Amino acid sequence: MMFRSDRMWSCHWKWKPSPLLFLFALYIMCVPHSVWGCANCRVVLSNPSGTFTSPCYPNDYPNSQACMWTLRAPTGYIIQITFNDFDIEEAPNCIYDSLSLDNGESQTKFCGATAKGLSFNSSANEMHVSFSSDFSIQKKGFNASYIRVAVSLRNQKVILPQTSDAYQVSVAKSISIPELSAFTLCFEATKVGHEDSDWTAFSYSNASFTQLLSFGKAKSGYFLSISDSKCLLNNALPVKEKEDIFAESFEQLCLVWNNSLGSIGVNFKRNYETVPCDSTISKVIPGNGKLLLGSNQNEIVSLKGDIYNFRLWNFTMNAKILSNLSCNVKGNVVDWQNDFWNIPNLALKAESNLSCGSYLIPLPAAELASCADLGTLCQATVNSPSTTPPTVTTNMPVTNRIDKQRNDGIIYRISVVIQNILRHPEVKVQSKVAEWLNSTFQNWNYTVYVVNISFHLSAGEDKIKVKRSLEDEPRLVLWALLVYNATNNTNLEGKIIQQKLLKNNESLDEGLRLHTVNVRQLGHCLAMEEPKGYYWPSIQPSEYVLPCPDKPGFSASRICFYNATNPLVTYWGPVDISNCLKEANEVANQILNLTADGQNLTSANITNIVEQVKRIVNKEENIDITLGSTLMNIFSNILSSSDSDLLESSSEALKTIDELAFKIDLNSTSHVNITTRNLALSVSSLLPGTNAISNFSIGLPSNNESYFQMDFESGQVDPLASVILPPNLLENLSPEDSVLVRRAQFTFFNKTGLFQDVGPQRKTLVSYVMACSIGNITIQNLKDPVQIKIKHTRTQEVHHPICAFWDLNKNKSFGGWNTSGCVAHRDSDASETVCLCNHFTHFGVLMDLPRSASQLDARNTKVLTFISYIGCGISAIFSAATLLTYVAFEKLRRDYPSKILMNLSTALLFLNLLFLLDGWITSFNVDGLCIAVAVLLHFFLLATFTWMGLEAIHMYIALVKVFNTYIRRYILKFCIIGWGLPALVVSVVLASRNNNEVYGKESYGKEKGDEFCWIQDPVIFYVTCAGYFGVMFFLNIAMFIVVMVQICGRNGKRSNRTLREEVLRNLRSVVSLTFLLGMTWGFAFFAWGPLNIPFMYLFSIFNSLQGLFIFIFHCAMKENVQKQWRQHLCCGRFRLADNSDWSKTATNIIKKSSDNLGKSLSSSSIGSNSTYLTSKSKSSSTTYFKRNSHTDNVSYEHSFNKSGSLRQCFHGQVLVKTGPC
């Protein structure tokens, strides 16, 4: 008993804890291993280099892991990752445990040991590594290292070669240095050591190694050498005697020169000075030389140091622009980008603290020019007043940023004290703190961004040095401005920002420790009016831009400052209303600088620039040649931009250029010529009643004095464009117009980016563009046309060129090409086109390859139009006759072929009627009516194609698949396909696109009246018309061949016909089927190239007469149709009695022979000479057939028996029992 009790007791304790053990085991399996002490495996890695491993490495990784490592680098870098160790559970397709690598372009999965020792690069500046494990089998995992690799030159400096035979750092061969009469040159440099020796930082020389431009240091001091003139710069450099301008940290130096001033501008350490150098007046630096960094002479060494961000412009910048020059202003001659340089790898060194490097998220691109002067064209940099302590400022990126800083944002001043334990250089401390601030506020719940970060100096310090504590511990005081955009009205207290920074203290770089943090919100400047008429609202410290009250398009500005020692104290700075007082010439010159070569203008920039120029033009009553030249150069620079960027502002730009030409001052001269690189303008005075100007031409100059040469007299030998005005140009002008006619304006466009047709039918512009206008009036419908001769942009054969003018009102005022009133003259050739136009505007030559109807000459167009209208009229009449015949006589429409023929005739009838009415309806200029006609024409064209295809399908069923074929509701299904399919296609087109883009007026000739309501979109045309017909056409060809094989096979068995009779019968069958199945529409496929015109004639003749041929072969020549006509329409001896032999023959279903089948095979093809027989006998009944009048002929018929099976019967000399036929 005791034993039992013990056993029972023992068993009791054995099973009692089992539920707990089960839960514990489940917990072990399900809880991620990081709970037991392994590191977190969902992190973002943004350090320049480092390592990461699988959880618990080098021990086995836990079960059920889902890890993600996001590796990020700044713009301009990629990430390279290397797997030093790799051991993950192996399985097919890595279905259990796996590591997935996403490089930005593709995703790759690894398992087993496949990735060990391999390296992978990201496609951009971010890479994702994910790792997952299942519930069983653990392995060692992986160990990976990563590093940033610089791919942008902005992140790399150049180590200058110290010997001429070491290597050369030069501008790439693809970059051509232009001839320079002025330049601005900026670069940053460092110098190693304190040797007082001569050196050269850069040199520019010709092919014979003659120095053309160089900068360096000689015994006499720092110099800039231009050609053979050496200009000393010591007086402009704020350095002591024998002190190097460059030290161990980078300093930027900018040099400015203009050959008309005789002085050198030097901008160094935010100080701009000029030094005289009269020997450089009128000198020009030749182009196509070789630019090197360092020295190209053996006797002079290169600067012993590094160079960075070397940029060169072929124009001058003033002190204000240079003081605000940002990293994103690209040099238009040479820029610090890989494409501009040929640099050996050993000369490059990547660093993360370069001034224009992208070690953080980059700021928006700054604009070149004074923002206060240019209004909305760019955003000014906020400058601190002179009363504030000096700062060293670093631009900071935006964290969770929006596109522009908002004035309603809340601004905080963050003051941090950093302990510099390892005594890092101040530049490095600044960089590390910047990274730390960026990472701290990245992906925060509040939308904030840091404006800048700076070292703060207390009063009395003359250098940027550290503050030292009592323990002589080096500390740095840094200030940063943080902007909070309270988009959701959520309050952000300063202590929350402070706690966020303190919490992230550990992420600071080694050797740096956060000592204290202080966050204070900045105050507001009060609203006020100063001076009168200028109202400044209450804002936080920032710049506020106010439109000039009496000068639309220009603006005044004022800055709200905060007190450095007490951020709650704010005050307004002085009002800058200089822009409101500027003359148009000064503003135009500033805009010209903004558009100078090399500037990367966006579409928004161009739109703003055009708007500014438009305001200048509208304001000025008379524009002198100086201002006009500046404005034309602005437009010329704009034309160098991409076509996509020009599209939005093209219409306004063209209107402004026209207005500019009209306002050019001619009081002191009879004509004005302005030439630029991409644009030329010529304006000449003109008196009514005279022929002072009979022609104008523009061509390339005989020398290099200007871009183009313009001539109003004899013309040039081979001009790019010329205009010949008719002698009666100014006749019959009204008195009002005569007053306005005082000038003629001609504008030539070398670049055609402003002429982009966004309409659905986009033709290709193959010539330059020439604009002509007389005063400010509209002249059209000239008795004698204006002759415009325009060169093609490329010498090539342009088949059927189209002369067109630019219609500013087309395409919802975006503009588009219009051919009305212009035709191409026969004197045109491969290199140029001669256009004759009856009005004035912007003229160009287009090429429209696929649809060439509008490219025919006037004679062929008239002939083809005449043939089409006459043919369609005849076709409509006889299609109506065919349809009326079958509708009127009930006996004719009992069989299926007759019903199919009726539907085909209906589609043809409406197609021809709509075609005849289309041109007349177009003349009403009612868009809705034109679209409706085009839609109906499209529908009935597709319906015609469809019913021709159904004819072919029916013949195949009747002649080839003759046994055991039964289709319920045969005609109903054909009607659904015949009318429903075209309706579906047209409905889809109408639903998927704007009706105005698909259907509308289309020009199909060169005369003004050659317009047609039809499909405008070429894609819709080729898919729904050409493609649709192509399918039906090839189907009909296949059916045509099959049917003809059947006919010829049966007719070939007859022995009582001569060869001539056999050929004629087969030929008649071919002709009747050709028109019935629409085979003549296939001529369209051959209307290309030299055979274009002949096949267009064949196409027009046969297809416009299709209704006539169908009437002849499938109505008039049918015996049962003739019988009905004679019975009901004829009188006297021509009338046929109802009980005639002919009638009996047909009524008793005595069929003609297969040659008669061929004779009238058709839509009424099968059994066409009699009605179809629907047998009333049972399937077991016997049917006998009567002998035909031709005893040797075999008659052929199809009929449907009661059960619905299609039957085939033969009639011969002997009565044959065929069964249930």
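Cβ atoms here come from the backbone N, Cα and C positions, even for glycine.
Those substitutions? Not in this structure, it's all original residues.
The annotation Ca(2+) binding site is assigned in Swiss-Prot to GLU89, ASP97, ASP134, SER136, ILE137 on the grounds of similarity to another entry. The DSSP secondary structure for GLU89 (Ca(2+) binding site) is coil. For GLU89 (Ca(2+) binding site), the same-chain residues lying six or more positions away in sequence with a CB closer than 8 A to its CB are TYR96, ASP97, CYS111, GLY112, SER133, ILE137, GLN138, LYS139.
The feature domain 'Pentraxin (PTX)' is assigned by Swiss-Prot to 154-356, with sequence analysis given as support.
The annotation domain 'GAIN-B' is assigned in Swiss-Prot to 670-853.
Quoted from Swiss-Prot, the note on mutagenesis experiment ASN818 to Ala is: Abolishes G-protein-mediated cAMP release. Shown in sequence order, ALA804, PHE805, TRP806, ASP807, LYS810 are the residues of the chain, 6+ apart in sequence, with a C-beta less than 8 angstroms from the C-beta of ASN818 (mutagenesis position).
Swiss-Prot lists LEU916 to Ala among its mutagenesis entries, and the accompanying note reads: Does not impair G-protein coupled receptor activity in response to 17alpha-hydroxyprogesterone (17OHP). DSSP assigns LEU916 (mutagenesis position) to a helical segment in the three-state reduction. The 10 Å shell around the Cβ of LEU916 (mutagenesis position) contains 15 further Cβ atoms across the protein chains shown.
Around LEU937 (mutagenesis position), the C-beta neighbours below 8 angstroms that are at least 6 residues distant in the chain are LEU911, LEU914, PHE915, ASP918, CYS1013, TRP1014. Under mutagenesis, Swiss-Prot gives LEU937 to Ala with this note: Does not impair G-protein coupled receptor activity in response to 17alpha-hydroxyprogesterone (17OHP).
The annotation that Swiss-Prot gives for the mutagenesis experiment PHE1085 to Ala reads: Impaired response to progesterone, but not to17alpha-hydroxyprogesterone (17OHP). Sequence-distant neighbours of PHE1085 (mutagenesis position) (same chain, 6+ apart, CB under 8 A from its CB) do not exist here.
Residues annotated as 17alpha-hydroxyprogesterone binding site in Swiss-Prot: ASN1103. Sequence-distant contacts of ASN1103 (17alpha-hydroxyprogesterone binding site), defined as residues of its own chain at least six apart whose C-beta falls under 8 angstroms from its C-beta, comprise GLY871, GLY1078, THR1080, TRP1081, PHE1083. Under DSSP, ASN1103 (17alpha-hydroxyprogesterone binding site) is assigned to a helix (H, G or I) in the three-state scheme.
According to DSSP, ASN818 (mutagenesis position) is assigned to a strand segment. Straight-line distance linking the Cα atoms of SER136 (Ca(2+) binding site) and LEU916 (mutagenesis position), rounded to a whole number, equals 81 Å. Listed in sequence order, the residues of the same chain lying 6 or more apart from ASP134 (Ca(2+) binding site) and placing their CB within less than 8 Å of its CB are ASN63, SER64, TYR96, ASP97.
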